[in-house]
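Sharing the record's features from Swiss-Prot:
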MUTAGEN   Y173 to D  Decreases self-association
MUTAGEN   P211 to D  Does not affect oligomerization
MUTAGEN   Y247 to D  Forms dimers instead of trimers
Amino acid sequence: MSSNFRHQLLSLSLLVGIAAPWAAFAQAPISSVGSGSVEDRVTQLERISNAHSQLLTQLQQQLSDNQSDIDSLRGQIQENQYQLNQVVERQKQILLQIDSLSSGGAAAQSTSGDQSGAAASTTPTADAGTANAGAPVKSGNANTDYNAAIALVQDKSRQDDAMVAFQNFIKNYPDSTYLPNANYWLGQLNYNKGKKDDAAYYFASVVKNYPKSPKAADAMFKVGVIMQDKGDTAKAKAVYQQVISKYPGTDGAKQAQKRLNAM
């Protein structure tokens, strides 16, 4: 009896241990697993989904904005590279012209047509802030436009406008007999502004493209002055000697001789 009783008691204890959790689960509130709980979870999932959608939208917009910035920077880099290439090419042209003058090379006697074409791609331009300042509008008449540019030279407050006017003149009237003078004045105006490389470019252009112009001797002398200003005594002497030999008796040759005597 005692053995059977123990077995029955053990069996009853096991049944109670197993049944208790199920009873507790059965007594749990229906709301925790009912329709309200599902709706809450659905609502929460919808909120999460909406938040994810908003985040994705923001990320896409940010990527789009970043791409626009990258494209803009790429454009600026390309523009800066182009401008740098132009500056380098212009410096090469200036050095070639000065070297040919100081060495008395045959390049100074070459046809102006080929040189004008080469110079056109590297011609120095006016500052962006003054390019559209107040230069006269093209009249269609070379004499009128040249005289208008000269009038600007005489007005000390409009030197930048004068530079633009002469640049436009060279562009608009490529066959004008005033081209040597226009280039000479551009050289002088740039020199007055301290732009000696640009000044040397224009003075050298007069000598190379228009060696028989009355302005050629003075223009070559000015190239020598610029070389002397820059501390290149050897080139300055060579240019002065070229002025004396190529244009004897001219005012430019006389000035060159004075410079040589003082060096």
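Quick reminder: no glycine exception, Cβ is built from N, Cα and C everywhere.
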Y247 (mutagenesis position) to P211 (mutagenesis position): how many Å between their Cα atoms?
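Rounded to a whole number, the Cα-Cα distance is 10 Å.
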For Y173 (mutagenesis position), write down the residues of its own chain that are at least 6 apart in sequence and whose Cβ falls under 8 Å from its Cβ; none is a fine answer.
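Same-chain residues close to Y173 (mutagenesis position) (Cβ under 8 Å, separated by 6 or more) are A142, D145, L179.
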Could you work out which of the mutagenesis positions (P211, Y247) has its C-beta surrounded by the smallest number of other C-beta atoms within 10 A?
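Selected from the mutagenesis positions P211, Y247 on minimum Cβ neighbours within 10 Å: P211.
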